[in-house]
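Features reported for this protein in Swiss-Prot:
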MUTAGEN   I121 to A or T  Escapes CBASS defense in P.aeruginosa strain Pa011
MUTAGEN   I327 to T  Escapes CBASS defense in P.aeruginosa strain Pa011
MUTAGEN   S330 to P  Escapes CBASS defense in P.aeruginosa strain Pa011
Amino acid sequence: MSVYAGIFNTTLNPQELNMKSFAGTILRRVPNGSAPLLAMTSVVGSTTAKASTHGYFSKTMVFASAVVTAEAAADATVLTVENSDGLTKGMIFYNEATGENMRLELVNGLNLTVKRQTGRISAAIIAANTKLIVIGTAFEEGSQRPTARSIQPVYVPNFTQIFRNAWALTDTARASYAEAGYSNITESRRDCMDFHATEQETAIFFGQAFMGTYNGQPLHTTQGIVDAVRQYAPDNVNAMPNPTAVTYDDVVDATIDAFKWSVNVGDNTQRVMFCDTVGMRTMQDIGRFFGEVTVTQRETSYGMVFTEWKFFKGRLIIKEHPLFSAIGISPGFAVVVDVPAVKLAYMDGRNAKVENYGQGGGENKSGATDYSYGHGVDAQGGSLTSEWALELLNPQGCAVITGLQKAKERVYLTAPAP
């Protein structure tokens, strides 16, 4: 112990004696973007999964046609085709090459008996590999009921995935006083919730279906959007031909197939494009290089922010998903999503199910019914459990794009001074 002579100042107290001055809660720093970190989790609908194997049935509209395998003369009435599935008596064929219409009168295996020149255009030679398009049916008055047709449903399987995260601290830590506004228990719980939410958001995009075992028990994971597109709509996976000079036409080519099919649950002219930071900048630059900007003297701000990208098939709502950049995906990544066609199918009672362990020191509430359990440990904690399967009803309405690294800059032509 010592005696100080002079004016007392703040450096003379032990550090522990000075009260700290700071904000009442801990600052939480998360990745930023025009979409929130939990963009998909916060907007998709939910439904119920009744088993760990969860799937759905889909039907894709079929437009009938027939491909002629051998040349047929102008007066030929029997045509041999590659496939006759779904063809029935009464259908009208249209030959785009010659303009002739003909009526199908009999299907015998791969041999079709037709009535030529069913219309104004005269019959002509039908070349091999000609595609005959079905443009409807035509029946006589008082006709018999036609052959029924139906589209066979396809089962699209997936599995549920169990997400678990926990929080825990010793009861001494629980009882210890912290700085004003800070709670050891609250912060531990909050960390648990953040991990639980972000892991599910990541799985929505990047999960893959798997069924196996671990510790003698079933272990299953769900298929995310990216893998579903790769499996069911591989033509919708596109890499930019020149990642450092991406053009408007490149983006059209990469997204057009996502508008080819629609389902009866949403807007068939709208999709959402989630980009990383680099991809978002590229989309902005494409718009910026696309037109002319006029600035007047009265303007006090400049610059442009594009939230939609339009072309002849529809429009894309452009969002920067902070998760893509945060987890380190290769720069220039984007996923086009038909959002109304995405749902999370939760198992009953397993949507962020809460369990608390050892409240008050670990030995109390052994018979409690409020999800609190003693476990004989001088600590307390808890867990969150969610189990769901991703239900993507329209993978053909989504797309995966890589290489959106830099927009092709505009070339300005300058004329020499007169």
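Glycine too: its Cβ is placed from the backbone N, Cα and C atoms.
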Whole-Å Cα distance, I121 (mutagenesis position) to S330 (mutagenesis position), is 57
Return the residues near I327 (mutagenesis position), defined as same-chain residues 6+ apart in sequence whose C-beta is under 8 angstroms from its C-beta, sorted by sequence, else 'none'.
T202
Hey, what's the Cβ neighbour count for S330 (mutagenesis position) at 10 Å?
12
For I327 (mutagenesis position), what is the secondary structure state per DSSP, taken as helix, strand or coil?
coil
Tally every other Cβ atom lying within 10 Å of the Cβ atom of I121 (mutagenesis position).
14
Coarse DSSP state, helix versus strand versus coil, of I121 (mutagenesis position):
coil
